[in-house]
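Below, the features straight out of Swiss-Prot:
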type: MUTAGEN; residues: F165 to A; note: Does not affect B-band LPS biosynthesis
type: MUTAGEN; residues: D168 to A; note: Does not affect B-band LPS biosynthesis
type: MUTAGEN; residues: R175 to K; note: Does not affect B-band LPS biosynthesis
type: MUTAGEN; residues: R175 to A; note: Forms trace amounts of B-band LPS
type: MUTAGEN; residues: R176 to A or K; note: Abolishes B-band LPS biosynthesis
type: MUTAGEN; residues: R180 to A; note: Forms trace amounts of B-band LPS
type: MUTAGEN; residues: A199 to D or E; note: Decreases B-band LPS biosynthesis
type: MUTAGEN; residues: R290 to A or K; note: Abolishes B-band LPS biosynthesis
type: MUTAGEN; residues: R291 to A or K; note: Abolishes B-band LPS biosynthesis
type: MUTAGEN; residues: N380 to A; note: Decreases B-band LPS biosynthesis. Destabilizes the C-terminus of the protein
type: MUTAGEN; residues: R385 to A; note: Decreases B-band LPS biosynthesis. Destabilizes the C-terminus of the protein
Amino acid sequence: MYILARVDRSILLNTVLLFAFFSATVWVNNNYIYHLYDYMGSAKKTVDFGLYPYLMVLALICALLCGGAIRRPGDLLVTLLVVILVPHSLVLNGANQYSPDAQPWAGVPLAIAFGILIIGIVNKIRFHPLGALQRENQGRRMLVLLSVLNIVVLVFIFFKSAGYFSFDFAGQYARRALAREVFAAGSANGYLSSIGTQAFFPVLFAWGVYRRQWFYLVLGIVNALVLWGAFGQKYPFVVLFLIYGLMVYFRRFGQVRVSWVVCALLMLLLLGALEHEVFGYSFLNDYFLRRAFIVPSTLLGAVDQFVSQFGSNYYRDTLLGALLGQGRTEPLSFRLGTEIFNNPDMNANVNFFAIAYMQLGYVGVMAESMLVGGSVVLMNFLFSRYGAFMAIPVALLFTTKILEQSLLTVMLGSGVFLMLLFLALISFPLKMSLGKTL
């Protein structure tokens with residue numbers, strides 16, 4: 001084990017690109033996107049003399065945390081946190097009607113910066129590889145078992161939702177409302193459907209792409225279709241797209257340059273602006289960039305207001321609160337929708353840093369960030385030491401979940417803990433101690 005801290009030309013290039021990306025985020029928000037969500041509280045970002053020096057320093061810190069390329073699971077997680085979470089939390093902070101005076105050195109922006117810094121530093125720990133690669137036969141047997149369990153759960157979901165199952169685009173929100181009753185959060189149906197699909201299919205699909213095995217490819221697509229028909233979820237299709245591109249690229253080159261990821265997102269921002277200028281409306285802005293950057297930045301402003309009004313929640317909405325005799329209250333995401341947006345049916349999903357801040361302030365953020373950091377170390381260890389390539393899609397699954405859910409929900413309800421356990425089982429040489437004994 002060793003710690004890598006290296007600065008080269010790629011870091012300088014990424015600093016420039018991240019600065020351009022952050023600056024473009026402010027420009028696009030103020031001129032093209034914020035008005036698409038102003039009915040919920042989004043606003044223009046205040047631009048003053050100190051903004052651009054701040055963005056340059058922020059870009060340098062983010063470039064140092066990301067490094068030059070995505071080579072390991074932890075690199076993927078940190079890079080996605082930087083290019084998705086930083087823009088709406090530390091660049092567009094204050095671009096809302098709930099906390100217009102929010103600064104990066106206070107409140108939820110500071111909590112998020114603190115958490116990303118912890119995870120980014122932990123990710124600098126490196127491990128020397130061993131001669132033996134991942135146990136192929138052991139891994140294949142586990143994948144077959146997962147695929148069988150996944151198919152059983154898909155059949156279960158289909159029959160439970162048969163009364164309203166549909167691929168109709170207009171009825172997606174109605175299906176979501178019905179699914180909340182049929183597959184209620186915290187119920188056996190809810191846990192089974194969530195873990196049996198959303199935890200399994202990214203790994204199965206990734207294996208199919210990487211090994212060119214059509215069965216797992218088709219199974220991943222079937223999962224996305226079932227989740228769309230039963231739950232009205234578009235998220236699985238985005239995950240399939242990301243996994244396919246990532247696995248194909250990794251299969252060919254073995255790494256992804258961070259500069260290319262930043263350039264791709266920068267081009268999306270500019271394409272959205274160009275589409276608006278040419279057609280007077282941008283589908284890209286409305287259906288992708290608004291959801292990726294403007295909606296979460298507005299919700300984080302609401303988080304700051306919530307904490308200032310109600311203080312810390314002390315995990316009263318979790319099983320921990322029930323075990324401590326406090327009683328289990330309404331989930332924070334729904335309480336945020338009720339108290340700040342006056343909509344009791346609104347599930348105001350925010351990232352796990354923000355949830356931890358609402359639960360226990362900076363102490364909660366530090367504790368949960370260390371848990372995520374520990375998971376990063378485990379995935380990096382298995383990947384570097386034992387060649388556990390499946391840690392890459394697990395890291396992608398982990399990241400996409402913590403961007404909009406609490407850590408406890410991600411680990412247990414979304415099955416990430418189970419996938420980490422599965423990853424360890426197919427990676428560690430389980431028969432080593434038995435062989436030595438004999």
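We count from 1, first residue shown onward.
In case you wondered, yes, glycine gets a Cβ from its N, Cα and C as well.
In this structure the noted substitutions are not present, so the sites keep their original residues.
Note that this is a predicted model, so its numbers are computed, not measured.
Are these features on the surface or tucked inside, and what touches them?
Following the DSSP three-state reduction, the secondary structure of F165 (mutagenesis position) is coil.
Within the same chain, no residue at least 6 positions away from D168 (mutagenesis position) has a Cβ under 8 Å from its Cβ.
Sequence-distant contacts (6 or more apart, same chain, Cβ under 8 Å) of R175 (mutagenesis position) comprise S161, Y164, F165, S166, G229, A230, F231, G232. For the recorded site, R175 (mutagenesis position), the DSSP three-state label reads helix.
Taking the Cβ of R176 (mutagenesis position) as reference, residues of its chain lying under 8 Å away and at least six apart in sequence are, in sequence order, F231, G232, Q233.
Mapped onto three states, the DSSP output places R180 (mutagenesis position) in helix. Of all Cβ atoms in the protein chains displayed, 14 besides its own lie within 10 Å of the Cβ of R180 (mutagenesis position).
Cβ-based neighbour count (10 Å, all protein chains) for A199 (mutagenesis position) stands at 23.
DSSP classifies R290 (mutagenesis position) as helix under the three-state reduction.
Cβ neighbour count for R291 (mutagenesis position): 14 (other Cβ atoms within 10 Å of its Cβ, all protein chains included).
Mapped onto three states, the DSSP output places N380 (mutagenesis position) in helix. Residues within less than 8 Å, Cβ to Cβ, of N380 (mutagenesis position) and separated from it by at least 6 positions along the same chain comprise R72, P73, G74, N123, I125, R126, F127, A391.
Cβ neighbours of R385 (mutagenesis position) (same chain, under 8 Å, six or more residues apart in sequence): F127, H128, P129, L130.
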Compare the C-alpha of R180 (mutagenesis position) with the C-alpha of each of the mutagenesis positions A199, R290, R291, and give the closest one.
A199
Near R290 (mutagenesis position), which residues of its own chain have a C-beta under 8 A away, given they sit six or more steps off in sequence?
I33, L36, Y37
About how far apart, in whole Å, are the alpha carbons (Cα) of R291 (mutagenesis position) and A199 (mutagenesis position)?
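The Cα atom of R291 (mutagenesis position) is 23 Å away from the Cα atom of A199 (mutagenesis position).
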Where does A199 (mutagenesis position) sit by DSSP, helix, strand or coil?
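For A199 (mutagenesis position) - judged by DSSP and reduced to three states - the answer is helix.
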